[in-house]
Amino acid sequence: MEAEEPPEARRCCPEALGKARGCCPEALGKLLPGLCFLCCLVTYALVGAALFSAVEGRPDPEAEENPELKKFLDDLCNILKCNLTVVEGSRKNLCEHLQHLKPQWLKAPQDWSFLSALFFCCTVFSTVGYGHMYPVTRLGKFLCMLYALFGIPLMFLVLTDIGDILATILSRAYSRFQALLCLPHDIFKWRSLPLCRKQPDSKPVEEAIPQIVIDAGVDELLNPQPSKDPPSPSCNVELFERLVAREKKNKLQPPTRPVERSNSCPELVLGRLSCSILSNLDEVGQQVERLDIPLPVIALVVFAYISCAAAILPFWETELGFEDAFYFCFVTLTTIGFGDIVLVHPHFFLFFSIYIIVGMEILFIAFKLMQNRLLHTYKTLMLFVCQREVSLPW
């Protein structure tokens, strides 16, 4: 005979199963929006690569019969005189003549393969735009503008969602590191806590006092307690009118609690998974705003992140050293994209697409913390100046 399970195990199994069923919708609700955004971005990049490869990759039959190109080549032959001896004057004329070279004359169909077009699409919706690859046809230019019009907001949506994940990871990692080393909370001076989180008790005095008086009852307003400085009659009339207007507004408006309950908990109709997805969509971008990490820590993360890519990139881009690779990665992640460094093998760099997205978000977090710190410094300076002006005798 088989051994029967103890009653405690029977009771624990349904409880554990219930907890697992409850956690699965929440986990899916957190991961599903980000995965959907990322899948949409990948699909958008693939569709754009196919379109640009078809539009810009077509051979131009009129390129060989272009009169401007023929005249350019004839003048070039006249300058060179079809020999290898070039005098100083002819060299100067040659440099001036080459400045009239148009990029569409050098266009080749193999330059717009599917992978090259995919690399171009990544530079468009990421707003990097290196500059060495761009459309030259009229249809390609209009298609590029339309593609960027929808691709850039989609890219920012993906960055915002990934930013919440990175903010959560960085915040928890720093908290555990701080607890492991038993560090005090104010060990770093450059923290962004006063600006990232608004204190609930930081309301102005002129807003807090009328709110307290209005919340009082009518009897308390009509029969106030005796005090040393009795309020003026005009102040009492104004406060009484505010109280009456507020009571009328509360009577005219229907109770909103049932409506808020039905709107905030659509799981009664849509299910727990749908409710979790909707609630997570409403909270997109909130984790970055609540992030509280010292600036030296995030600066160290940025330096380590760029250094890793700068050490790996020269393995296939042999012409780049560590310094040039570090400069290229920084220009890419900050979306500056000068275009002064051109990758010989951009197809391999496509594997760094996730690296670029994550790196752009890390730099955005660093810039956000720096912005908060500068704003805090500016506010402190303004408060100091205002206090000096108040203390000065007039």
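Glycine too: its Cβ is placed from the backbone N, Cα and C atoms.
Owing to the predicted nature of the structure, the values given are computational and were not obtained by experimental measurement.
The K(+) 4 binding site feature in Swiss-Prot is assigned to Thr127. In this structure, Thr127 (K(+) 4 binding site) belongs to neither helix nor strand by DSSP; it is coil.
Counting every protein chain shown, the Cβ of Val128 (K(+) 1 binding site) has 20 other Cβ atoms within 10 Å. Look at Swiss-Prot and you will find Thr127, Val128 tagged as K(+) 1 binding site, backed by similarity to another entry.
Residues annotated as K(+) 2 binding site in Swiss-Prot: Val128, Gly129.
In sequence order, Thr123, Gly337, Phe338, Gly339, Val342 are the residues near Tyr130 (K(+) 3 binding site), counting only same-chain partners six or more apart with C-beta under 8 A. As annotated by Swiss-Prot, K(+) 3 binding site applies to Gly129, Tyr130.
According to Swiss-Prot, the mutagenesis experiment Asn83 to Gln carries the following note: Strongly reduced current amplitude and localization to cell membrane.
Among the sequence features in Swiss-Prot, the mutagenesis site Gly131 to Glu is noted as follows: Acts as a dominant negative on wild-type KCNK18 or KCNK10 subunits. The number of other CB atoms found within 10 A of the CB of Gly131 (mutagenesis position), across every protein chain shown, is 12.
Within 10 Å of the C-beta atom of His132 (mutagenesis position) sit 15 other C-beta atoms, taking all shown protein chains into account. DSSP classifies His132 (mutagenesis position) as coil under the three-state reduction. One entry in Swiss-Prot concerns the mutagenesis experiment His132 to Asn. Its note says: Insensitive to extracellular protons.
Quoting Swiss-Prot on the mutagenesis of Ile212 to Ala: Loss of interaction with calcineurin and activation by elevated intracellular calcium; when associated with A-214.
Recorded in Swiss-Prot as a mutagenesis result, Ile214 to Ala carries the remark: Strongly reduced activation by elevated intracellular Ca(2+). Loss of interaction with calcineurin and activation by elevated intracellular Ca(2+); when associated with A-212.
Mutagenesis annotation in Swiss-Prot: Ser264 to Ala, described as Loss of interaction with YWHAH. No effect on channel conductance; the structure shown retains the original residue.
The note that Swiss-Prot attaches to the published mutagenesis Ser264 to Glu is: Further decreases the open probability of the channel, without affecting the single channel conductance; when associated with E-276.
Ser276 to Glu appears in Swiss-Prot as a mutagenesis experiment; the accompanying note says: Decreases the open probability of the channel, without affecting the single channel conductance.
In Swiss-Prot, a published mutagenesis experiment is listed as Ser276 to Ala, annotated Increases the open probability of the channel, without affecting the single channel conductance. Confers resistance to stimulation by calcineurin. Mice carrying the mutant allele display increased Treg numbers in thymus and spleen.
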Number of other Cβ atoms within 10 Å of the Cβ of Thr127 (K(+) 4 binding site) across all protein chains: 15
Cβ neighbour count within 10 Å of Gly129 (K(+) 2 binding site): 17
